[in-house]
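> Features from Swiss-Prot:
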MUTAGEN   R427 to L  Abolishes interaction with aflS; when associated with L-429 and L-431
MUTAGEN   R429 to L  Abolishes interaction with aflS; when associated with L-427 and L-431
MUTAGEN   R431 to L  Abolishes interaction with aflS; when associated with L-427 and L-429
Amino acid sequence: MVDHISPRASPGPIRSSQTRRARKLRDSCTSCASSKVRCTKEKPACARCIERGLACQYMVSKRMGRNPRAPSPLDSTRRPSESLPSAGSEQGLPAHNTYSTPHAHTQAHTHAHSHPQPHPQSHPQSNQPPHALPTPNGSSSVSAIFSHQSPPPLVETQGLGGDLAGQAQSTLSSLTVDSEFGGSLQSMEHGNHADFLAESTGSLFDAFLEVGTPMIDPFLESAPLPPFQARYCCFSLALQTLTCLFPHAPLGCQLRLTDGEDSSCNLMTTDMVISGNKKATDAVRKILGCSCAQDGYLLSMVVLIVLKVLGWYAAAAGTQCTSTAAGGETNSGSCSNSPATVSSGCLTEERVLHHPSMVGEDCVDEEDQPRVAAQLVLSELHRVQSLANLLAKRLQEGGDDAAGIPAHHPASPFSLLGFSGLEANLRHRLRAVSSDIIDYLHRE
């Protein structure tokens with residue numbers, strides 16, 4: 001009766017429970033806790049202490065943990081796949097506290113039984129972190145993380161401090177992670193940086209594009225881009241007006257000779273000159289009525305436009321050279337490009353054809369054509385006179401603004417003396433054109 005002892009009377013389980021409670025350690029080692037950084041919770045030494053060469057010690061926890069509870073039906077269904085000890089725990093090697101899947105633990109269990117003394121699997125040197133401990137099932141666990149969309153089940157931690165680590169993992173598992181980004185971030189938290197970088201990131205980017213990329217209307221993708229449009233302002237209007245006043249290339253222009261284009265025969269008539277100058281004066285009046293006219297560069301361009309308009313009026317009236325006033329046919333009106341046939345006084349860019357049958361709305365004879373053209377131009381000079389008065393006001397304002405600016409300062413192209421010279425030159429040119437036309441009419 002005394003020789004046979006029932007197994008239920010053995011105090012073994014009580015001693016093991018007391019021993020497990022007595023050996024319960026904290027989650028963070030002493031070094032990580034003193035530095036207030038997150039510990040990887042690896043035993044016997046964490047990755048941070050191994051990397052820094054520190055002594056990794058885990059102090060005994062003051063809390064004994066929860067009392068053991070009765071196993072639930074849900075635990076009994078998960079117990080066969082979760083309670084398999086890893087090969088690292090059998091050999092005394094630490095195992096990573098990472099999330100895993102039943103498929104991964106099945107592979108780990110197969111390796112543990114087929115190899116009594118397992119060795120770490122051979123991986124490329126670039127995939128192994130320099131501070132990580134070798135784990136037989138690390139590669140399969142990481143690959144299982146990236147290959148499953150559903151949240152991984154809970155894994156019981158083997159070794160020291162299993163209860164408290166299991167509570168921490170159960171808290172983390174309550175957070176819903178329903179994308180591959182969650183698994184990758186959890187793998188990064190547990191120190192598997194090299195394994196995370198070694199995995200293919202194509203599926204991660206595909207998942208991101210499916211969720212975060214907005215849909216683009218196919219019509220918008222196929223729509224052509226709008227044509228380039230230049231900025232329209234007073235400066236662009238002044239440049240366009242000045243360009244229209246130069247329809248012909250000069251006789252000695254190298255570009256005209258290189259391109260082979262001859263525009264000397266495309267002469268303008270008196271009606272074309274009157275119409276073009278009217279458009280130019282309207283554009284100048286619009287520019288001078290804008291606040292942009294206070295700019296010195298724009299005022300300089302306006303002065304050039306008005307001077308060019310006066311040049312075309314003089315050419316239409318036939319008062320540019322003596323040969324034009326004396327005879328109806330001029331050298332500039334011919335299609336000859338030879339400079340020797342044109343006198344030096346008639347080498348001008350404003351070339352007007354003086355042989356039309358119509359001048360304005362009147363049909364005139366060939367003999368009366370120069371006189372009628374001169375009278376028509378003289379009647380149009382009032383436009384230039386009003387522009388000269390308005391421009392003089394703007395030039396005076398620009399000169400007042402430039403009074404305190406040095407002559408070499410880039411804020412204004414001319415000094416006060418330069419603006420005064422522009423006004424004087426413009427008025428002198430206007431008086432010269434009008435007096436030449438009046439003298440020509442008196443001679444006729």
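In case you wondered, yes, glycine gets a Cβ from its N, Cα and C as well.
Values in this document were obtained by computation on a predicted structure and should not be read as measured data.
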> In sequence order, what residues of the same chain, 6+ apart, have a Cβ less than 8 Å from the Cβ of R427 (mutagenesis position)?
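Listed in sequence order: A388, A392.
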> Can you tell me how many other Cβ atoms are located within 10 Å of the Cβ belonging to R431 (mutagenesis position)?
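Result for R431 (mutagenesis position): 10 other Cβ atoms within 10 Å.
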> Helix, strand or coil by DSSP: which one applies to R431 (mutagenesis position)?
helix
